[in-house]
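Features reported for this protein in Swiss-Prot:
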MUTAGEN   Lys32 to Glu  Decreased VASH1 tyrosine carboxypeptidase activity on alpha-tubulin
MUTAGEN   Arg34 to Glu  No effect on VASH1 tyrosine carboxypeptidase activity on alpha-tubulin
MUTAGEN   Gln35 to Ala  Decreased VASH1 tyrosine carboxypeptidase activity on alpha-tubulin
MUTAGEN   Arg36 to Glu  Decreased VASH1 tyrosine carboxypeptidase activity on alpha-tubulin
MUTAGEN   Ile39 to Glu  No effect on VASH1 tyrosine carboxypeptidase activity on alpha-tubulin
MUTAGEN   Tyr40 to Phe  No effect on VASH1 tyrosine carboxypeptidase activity on alpha-tubulin
Amino acid sequence: MDPPARKEKTKVKESVSRVEKAKQKSAQQELKQRQRAEIYALNRVMTELEQQQFDEFCKQMQPPGE
């Protein structure tokens, strides 16, 4: 194989490698975004549950007749 053809093949490999890296980075960013959204959703649910339990506790602690 002559040197120009070898250079061209190397450029193609580098281009494919660049595209693969970009795809991996994009997939990683999407995963992080999805995980972050799931964490926020879970946090919201847990906060609501905690508030409900606190309200129930307050009701139980009030003396009857109030």
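All residue numbers here begin at 1 and follow the chain in the order shown.
Quick reminder: no glycine exception, Cβ is built from N, Cα and C everywhere.
Don't look for the substitutions in this one, it keeps the originals.
Overlay of Swiss-Prot annotations on the structure.
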residue	record	Cβ within 10 Å
Lys32	mutagenesis position	10
Arg34	mutagenesis position	10
Gln35	mutagenesis position	10
Arg36	mutagenesis position	10
Ile39	mutagenesis position	10
Tyr40	mutagenesis position	10
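Taking only the Cα positions, the spacing between Lys32 (mutagenesis position) and Ile39 (mutagenesis position) is 10 angstrom.
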